[in-house]
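*Asks:* Quoted from Swiss-Prot for the published natural variant Tyr151 to Cys: In strain: Pasteur.
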Amino acid sequence: MSLGTTDILQKPIAAHAHYVQSQSTDDVWKWVLDSRGKVTTTFVDVLNTSPGQVKEVIRFDVDNRNMGEAATFKTPQRTFKSVNSITKTSFKEFTFGQEVTGEFGVPYFKKLGVKLTAGQKFGENNSTLESTETTTQYGGDSITVPANKHYAIDYVFTTTNFSGKFQNKREIPGTSNIRVAGFWDPDTGTQRRSEKFLNEKTKYGVVKNLQIAYDELKNNPDQGNLFHDELLSRKNIKIHLGFTNGDDYYLKPEEVKEKILDRVYLDDDKKKVYVLEDAAEFNGQSGIDLSIKVIDRTNNTEKELPKILLF
């Protein structure tokens with residue numbers, strides 16, 4: 001995102017101060033939200049897991065329909081090879097930050113034997129992040145099939161599919177607070193303010209107040225129902241956000257959400273605020289579970305039988 005100072009109504013009055021009146025969300029980032037720190041943290045979030053996904057079914061038929069008496073059959077012993085894989089599905093370059101974290105994601109990857117390291121880089125076309133092969137032995141099971149019966153033994157291999165995101169986030173210190181919020185219509189000169197935010201303090205500072213301001217201006221009828229169709233039909237309507245550092249911003253309502261709130265994340269545990277810098281999606285498969293089914297196929301139908309028949 002550009003940090004230019006477009007649509008400036010009043011330039012900073014001194015080199016050591018930056019009192020700004022602006023209609024640009026870029027200036028909100030530049031003067032209020034931009035981080036003084038340089039640390040980027042990569043958050044590893046496993047968002048979805050789907051265990052029990054059938055990877056393959058290997059069937060052995062044990063047909064005793066042509067025999068007049070019961071017969072014992074034994075399946076051959078074999079090995080099944082599978083791959084635990086993690087694939088970056090976003091076709092763009094992605095580099096991990098100086099720190100890697102994720103309450104569930106990092107331990108999940110560690111369980112798979114995957115080490116995520118700071119500064120790790122994946123090219124645009126380097127989609128496979130990790131791949132390990134596992135071997136599972138199966139077979140060697142015996143079953144007695146009655147005369148004139150047709151059974152099958154199915155070896156069912158299932159895996160866990162998962163997906164998630166790598167997200168690079170940069171911490172924003174919440175040092176400024178909104179002193180006033182309202183709306184301004186440059187066509188009519190109408191300006192309306194809410195004193196609700198005057199000297200209001202929250203554990204997150206400015207960013208939390210931005211969310212409060214946006215919700216308040218959107219939903220509170222006492223503020224003239226600012227998002228009402230009639231009001232929004234005035235194409236130049238602006239949300240006014242005034243900060244305690246002296247800055248005043250007059251922003252389009254949709255820009256407050258799309259360019260600010262949708263890129264800001266609050267960490268309740270660490271009591272920190274982050275801005276999203278980059279992200280990449282991933283998916284993968286992990287682990288193999290083996291189950292065995294005994295199927296009666298005698299009458300051109302399939303009926304599952306108790307596994308106790310195996311020995």
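Yeah, the Cβs are placed from backbone N, Cα and C, and that goes for glycine too.
For all the noted positions, this structure keeps the original residue and models no substitution.
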*Asks:* For Tyr151 (variant position), what residues in its own chain, 6 or more apart in sequence, show a Cβ-Cβ distance under 8 Å?
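*Replies:* Expected: Asp61, Val62, Asp63, Asn64, Ile143, Val145, Val294, Ile295, Asp296, Arg297, Thr298, Leu305.
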*Asks:* Quick one: what's DSSP say for Tyr151 (variant position), helix, strand or coil?
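*Replies:* Its secondary structure by DSSP: strand.
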